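For reference, the structure is listed below as structure tokens.
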Amino acid sequence: MDESALTLGTIDVSYLPHSSEYSVGRCKHTSEEWGECGFRPTIFRSATLKWKESLMSRKRPFVGRCCYSCTPQSWDKFFNPSIPSLGLRNVIYINETHTRHRGWLARRLSYVLFIQERDVHKGMFATNVTENVLNSSRVQEAIAEVAAELNPDGSAQQQSKAVNKVKKKAKRILQEMVATVSPAMIRLTGWVLLKLFNSFFWNIQIHKGQLEMVKAATETNLPLLFLPVHRSHIDYLLLTFILFCHNIKAPYIASGNNLNIPIFSTLIHKLGGFFIRRRLDETPDGRKDVLYRALLHGHIVELLRQQQFLEIFLEGTRSRSGKTSCARAGLLSVVVDTLSTNVIPDILIIPVGISYDRIIEGHYNGEQLGKPKKNESLWSVARGVIRMLRKNYGCVRVDFAQPFSLKEYLESQSQKPVSALLSLEQALLPAILPSRPSDAADEGRDTSINESRNATDESLRRRLIANLAEHILFTASKSCAIMSTHIVACLLLYRHRQGIDLSTLVEDFFVMKEEVLARDFDLGFSGNSEDVVMHAIQLLGNCVTITHTSRNDEFFITPSTTVPSVFELNFYSNGVLHVFIMEAIIACSLYAVLNKRGLGGPTSTPPNLISQEQLVRKAASLCYLLSNEGTISLPCQTFYQVCHETVGKFIQYGILTVAEHDDQEDISPSLAEQQWDKKLPEPLSWRSDEEDEDSDFGEEQRDCYLKVSQSKEHQQFITFLQRLLGPLLEAYSSAAIFVHNFSGPVPEPEYLQKLHKYLITRTERNVAVYAESATYCLVKNAVKMFKDIGVFKETKQKRVSVLELSSTFLPQCNRQKLLEYILSFVVL
């Protein structure tokens with residue numbers, strides 16, 4: 001790729017950001033712009049005094065309540081009004097008061113006594129798992145099927161030999177898969193972890209009320225399914241350790257077979273871990289591995305039948321971006337199938353949020369820079385432990401969401417009307433290519449609804465499981481506490497990229513903390529803001545530079561501008577992204593609507609007003625564009641509905657104000673008369689076809705027009721929100737630019753490598769506005785999105801995905817429209 005391509009070459013630059021309009025110095029604001037030392041959240045200053053006072057005196061929010069819409073009966077179970085007030089507890093702080101003994105010797109031996117008094121014994125765990133799995137009907141059928149394929153025309157004797165051969169193979173697989181839990185090993189590991197965690201973590205906080213709900217769930221004699229977010233390898237041990245400390249039996253943990261290494265694998269098996277393949281789909285010859293799938297299914301069914309607890313990581317692998325990744329629902333589908341066969345009466349689902357000040361891996365810069373992932377080995381584990389002992393990784397927070405009934409969730413979904421099945425291509429192409437007649441709004445609506453009514457049971461089942469997985473991950477992500485490193489990294493990258501005085505950073509930190517609490521997210525820290533900020537800066541290490549200035553004897557804090565440091569700061573900054581993600585989407589959509597009019601787009605709206613309906617639809621389309629970046633909203637809500645609610649919050653904050661009646665007179669056509677030139681299909685509306693015709697929605701509605709506040713603090717907040725999505729949108733727009741030079745079919749791994757090299761080169765030559773836009777995660781997500789919306793066709797050649805342009809995007813003009821669409825949201 002030559003340098004001209006890096007500067008966007010011959011592409012129509014009238015739609016591209018002008019570098020002269022961007023100054024990193026815009027990220028730097030004085031303390032006066034954030035307000036005086038009253039530290040009220042800036043966007044709420046226009047609210048009433050009473051509302052502001054209640055905000056400042058608010059208690060910590062209690063996170064993790066289940067969805068009332070999908071599980072109304074579970075909402076009242078395991079919860080009572082006193083639970084939120086039970087407060088936090090540091091799990092690794094143990095002394096003689098946590099044992100039945102007192103005195104000098106008890107103080108010296110408190111760890112040993114505490115571990116010895118935990119309730120763990122052999123009778124808690126599954127027995128005869130291997131034999132029961134091998135004798136299950138599904139496994140027997142799979143063995144017979146595989147044996148028949150090995151010896152299709154053989155005699156009965158040869159067939160018997162083939163069956164025995166397959167059975168031996170099945171036993172070998174189960175030896176790797178089936179865990180043999182050892183109570184003695186759990187106790188020993190508990191004592192070791194108590195020592196280790198105290199050496200490299202300041203504390204591990206849990207909410208006592210949440211643990212009370214989990215304990216109440218264990219008394220139902222139903223299997224529990226723990227579904228945590230996945231940030232670090234420590235996640236595997238952390239949950240088991242916490243449950244052990246509270247006399248709750250250890251769950252069986254699904255682990256990737258990359259951790260099946262000598263000695264370490266034995267430890268994992270003894271603690272309840274069982275290894276599964278990272279890819280279940282195919283055998284080396286390209287066919288489905290019927291035997292392995294049957295064994296895995298039988299193993300999960302047997303554990304649930306014996307009322308064991310399971311722990312599954314829905315993301316499949318550790319998040320390399322700091323955001324909660326999209327769900328991979330393979331194992332979850334096995335759990336749902338088990339319930340549908342009436343083997344067990346019900347399963348209780350418990351999403352789990354885990355937050356670290358600093359993960360023990362430190363960062364994933366190597367993989368984000370495109371280097372291949374190193375395979376785990378005993379030596380790498382030993383080096384990791386030694387490295388951990390040399391450092392302190394700050395605080396950890398684990399949040400257990402309210403348990404909910406899987407049976408109730410499935411029944412509630414079956415009673416809901418089947419909504420339109422919209423693919424990303426159906427949702428976004430009308431916005432990207434509005435002139436395509438086949439994608440007209442009305443036609444898209446009818447087609448999608450007919451497809452949903454004619455959908456097979458299997459497609460509906462897959463959709464149900466995918467929605468369940470998204471529901472769980474959204475709740476787990478919402479439960480994740482915001483850590484001090486998350487806020488400091490976010491402020492340094494997206495408010496003070498050129499540096500800031502420590503005193504101002506502390507003020508802004510306090511403001512951001514209040515903003516987080518106001519959105520019902522909890523914090524993973526407490527104490528004096530200055531101390532907490534210094535703690536975070538210390539943990540961020542070489543990513544932050546501290547210099548002493550002569551002015552007022554002040555310290556000046558600057559984020560490092562090297563690519564690895566920016567990647568690392570972005571990883572921790574993404575820990576706070578989900579707090580503001582919907583507001584950031586509205587802020588970027590606000591820019592898109594206003595910028596379109598500034599470029600002379602067709603509009604009947606006065607220059608100082610914007611259409612709320614147009615803003616909401618524009619934001620809904622951006623939600624679809626970013627849907628590969630994680631779960632943006634609950635699947636029981638449409639993007640249209642969530643965007644509509646977020647615009648309402650902007651009105652509540654005072655960022656947007658509703659135009660006076662006189663201003664709206666004669667300019668607000670009914671919704672039926674409006675023709676958006678980039679209108680999304682009607683199924684994006686949150687109104688159901690089954691709405692009561694007597695309701696207000698049965699009447700003709702008139703659009704609402706809004707004004708944008710011009711106050712400095714509101715404009716600064718909008719800018720901050722827009723910058724949060726800056727790296728994502730720059731990565732997607734750069735990928736769209738790269739598509740202009742696409743030539744011929746190319747293997748997907750090769751294309752990913754070329755695109756990533758292009759983004760890294762832009763960063764190294766200071767062409768990129770956001771260096772963090774070049775992370776490999778964003779490259780993969782952008783290409784996946786382009787496949788989903790129909791830019792690329794994907795074919796398989798020798799088990800390798802090959803990409804080529806679809807007929808829709810063969811014309812250069814359509815690729816240009818894709819680029820223009822993404823750039824319409826980009827603020828520089």
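Backbone N, Cα and C define each Cβ position, glycine as well.
For His101 to Glu, Swiss-Prot lists a mutagenesis experiment annotated as follows: Abrogates mitochondrial localization; when associated with E-89, E-98, E-100, E-102, E-107, E-108 and E-118. Among the mutagenesis experiments that Swiss-Prot reports, Arg107 to Glu is described with the note: Abrogates mitochondrial localization; when associated with E-89, E-98, E-100, E-101, E-102, E-108 and E-118. Record note (Swiss-Prot) on the mutagenesis of Arg108 to Glu: Abrogates mitochondrial localization; when associated with E-89, E-98, E-100, E-101, E-102, E-107 and E-118. Swiss-Prot lists Gly273 to Leu among its mutagenesis entries, and the accompanying note reads: Abolishes catalytic activity. What Swiss-Prot records for Arg278, Arg279, Lys288, Arg293, Arg328, Arg462 is CoA binding site, and it gives experimental evidence as the kind of evidence. Where Swiss-Prot documents Met388 to Trp as a mutagenesis experiment, the accompanying text is: Impairs catalytic activity.
Here the CA atom of Arg293 (CoA binding site) lies 50 Å from the CA atom of Arg108 (mutagenesis position). Comparing Cβ neighbour counts within 10 Å across the recorded positions Arg107, Arg278, the minimum falls on Arg278. DSSP gives Arg108 (mutagenesis position) a helix state. A gap of 58 Å separates the Cα atoms of Arg107 (mutagenesis position) and Lys288 (CoA binding site). Ranking the mutagenesis positions His101, Gly273, Met388 by Cα distance from Lys288 (CoA binding site) puts Gly273 first. All chains included, 10 other C-beta atoms sit within 10 angstroms of the C-beta of Arg279 (CoA binding site). Looking only at Cα atoms, Arg462 (CoA binding site) sits nearest to Gly273 among the mutagenesis positions His101, Gly273, Met388. Cα to Cα, Arg278 (CoA binding site) and Met388 (mutagenesis position) are separated by 27 Å. With Arg293 (CoA binding site) as the anchor, the candidate mutagenesis positions are His101, Gly273, Met388, and the one with the nearest CA is Gly273. DSSP assigns Lys288 (CoA binding site) to coil, not to a helix or a strand.
In the shown protein chains, 11 other C-beta atoms lie within 10 A of the C-beta of Arg108 (mutagenesis position). Every protein chain considered, the tally of other Cβ atoms within 10 Å of the Cβ of Arg328 (CoA binding site) stands at 15. Its Cβ taken as reference, Arg293 (CoA binding site) is surrounded by 16 other Cβ atoms within 10 Å in the chains shown.
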